[in-house]
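Visitor: Dropping the structure in here first, questions after.
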Amino acid sequence: MISKCTFSATVFSLFSLCWGAPSSPVLEAPHTIPLPAAMRVQTGESGFSLKNGVRLPEKNPLSRQAERIFRDNGINTALVKNNADIIFTEDASLGREGYRLAVTPDSISIASGSVNGTLYALQSLVQSIAADKNGAPALPRMDVKDQPRFSWRGLMVDSCRHMMPVRDIKKVLDLMERYKFNTLHWHLTDDQGWRLPIAKYPRLTTVGGARAQSPVIGNRNKGDGIPYSGHYTADEIRDVVRYARDRGITVIPEVEMPGHASAAIAAYPELGNTDIPGYEPRVQETWGVHSYTFSPTEKTFRFLEDVIDEICALFPDSPYIHIGGDEAPKNQWKQSPTAQRVMKDNGLANEHELQSYFIRRVEKMINNRGKRLIGWDEIQEGGLSPTATMMVWRSQMPHIAAQALAQGNDIVMTPNSHLYFDYDQGPGKPAAPEYETINNNQLTWQHVYGLEPVPQGTPREREKQVLGCQANIWTEYIPNLPKWEYHVFPRALALAEVAWTPQELKNEKDFRKRLDRQLPFLDARGVNYKRPDNGAPAQPKAVITRERR
């Protein structure tokens, strides 16, 4: 007769063998994107078997993240008190985003300096899953030591022209996590809509969040006659911020000023230049640049201070507030006696200096709340604050980046020559009329992959001021997620490698092989990417239409 104690020990031993047994030989090397900084893989040998899942240490808080990531990739997990398969250790020398990863037939060890480093190690792990010789899932033996080249690896969501529902933003965040992006730039206010809830000023969303119509997709000169409105609630904003945080992503909010302010001024007309002829503010129904700018008065600055207070509460994780600062026409300020009086009282020579004065006033509010100002490269016009961070988007003006770096400012590279993903991916004709774009620039994934974020001629001692790079996706002609995905993927994977991988390790042919191995994952997630071979949408039945809001 077998005693109960002996039987329990036997079952536990079998359970341990079942979970911890080495795999059959793993023949396939990882197809990780972005490519790690240093990786040694031993194929043709036994690896770590995933046939029965992974045991995680139940008392380690990192196991919650590991459980989520493994299960999202079809691997079972179990929380155990002893004999865990993954060993987590902390190593501050690896920095905030670096990690070490070792896989043997018996265990997986992850060392990192923070939760973010652990997340990146886990993403490298699940991207390395392959079939062993018997067809079972396994990890090859490997050693990885990795860290990103740049600290800012971003994508932008423009919710003003077309509003992206929270469920879709979460899908975007899931994809960003896989490819080690760490910044979501959320464009929340513009001429065509204000989507950010500000409790003290409810008309910003009830009035500023609604436009009478939009241009027909593919024809900016013709209206569709369909009202369009919407905004996020405070709870939705907090939900997105939390969801992003769990995936190692910081959400940077953008509120446009002093230009691109039509929606705010339509909601509260006293914020505009009320003393000019023909003053009739409204939420704009057409795309492009519009003339309505905030008036540089104390009333406006009190309003902006209130808005910034609420932004800080909604986005506590963000070290920055993005204030736009781009494409601010000066004609209303030139016509406004009030604006001219502000210029005279403050010794400002022209309207460009008035814009700089405006931005410096706002920057002081932001800095006083423990955050930093970031804006588009036009914030340099009239003089740039030494503590501001600048997003460089005008590739046709390379001196802008050089001037900011020479002054000591940090920059993020978002050049429209490479990283405006609303531009057509090319090559090939659009799959259908609704896939047309108004811009015929063909920015292929190869073109994106060829980007060098550090501007040519940058002195070595200034290179650290180049924080990284980001793709911008303006949504005038991108009405919903399937069209957004068609523009963003696979180019986002090329950008992920540009932003992460050491320059000397980049290889376009090798990247293409790894890209092809990523496509089944995108297919499984229902991503409507543009197929790199023929330009067709991956989800041909996806509906590319503007939802009535």
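Glycine is treated like the rest: Cβ placed from N, Cα and C.
Modelled residues match the original; the substitutions are not represented.
Sharing the feature lines straight out of Swiss-Prot:
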- R161, D326, W393, Y420, F421, D422, W474, T475, E476: substrate binding site (BINDING)
- D190: active site, charge relay system (ACT_SITE)
- H260: active site, charge relay system (ACT_SITE)
- D326 to A: Specific activity is decreased by 99% with a 145-fold reduction in kcat/Km value compared to that of wild-type (MUTAGEN)
- E327 to A: Specific activity is decreased by 86% with a 10-fold reduction in kcat/Km value compared to that of wild-type (MUTAGEN)
- E327: active site, charge relay system (ACT_SITE)
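Walk me through the surroundings of each of these features.
Guide: The Cβ of E476 (substrate binding site) has 21 neighbouring Cβ atoms from other residues within 10 Å, across all protein chains displayed.
The DSSP secondary structure for D190 (active site, charge relay system) is strand. The Cβ of D190 (active site, charge relay system) has 28 other Cβ atoms within 10 Å, all protein chains considered.
Secondary structure at H260 (active site, charge relay system), as computed by DSSP, is coil. Long-range neighbours of H260 (active site, charge relay system) (same chain, six or more residues apart, CB within less than 8 Å of its CB): T189, D190, D191, V289, H290, G324, D326, E327, A328.
Summarising the environment of D326 (mutagenesis position), the number of other Cβ atoms within 10 Å of its Cβ, over all protein chains shown, is 18. Mapped onto three states, the DSSP output places D326 (mutagenesis position) in coil.
For E327 (mutagenesis position), the count of additional Cβ atoms within 10 Å of its Cβ stands at 14 [all protein chains shown].
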Visitor: So what sits near F421 (substrate binding site) in its own chain, CB-to-CB under 8 Å and at least six residues off in sequence?
Guide: L443, A471, N472, I473, H487, V488, R491, A492
Visitor: Using a Cβ cut-off under 8 Å and a sequence separation of 6 or more, which residues in the same chain sit near W393 (substrate binding site)?
Guide: D326, W376, D377, T414, P415, N416, Y420, N472
Visitor: As a test of the contact definition, list every same-chain residue at least 6 positions from R161 (substrate binding site) whose Cβ is closer than 8 Å to its Cβ.
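Guide: When sequence neighbours closer than 6 are ignored, R161 (substrate binding site) has D190, Q192, G193, S214, W287, W474, T475, E476, I478 within Cβ distance under 8 Å.
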Visitor: Helix, strand or coil at W393 (substrate binding site), per DSSP?
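Guide: The residue in question, W393 (substrate binding site), is coil (DSSP, three-state).
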Visitor: Hey, what's the Cβ neighbour count for W474 (substrate binding site) at 10 Å?
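Guide: Around the Cβ of W474 (substrate binding site), 21 other Cβ atoms lie within 10 Å.
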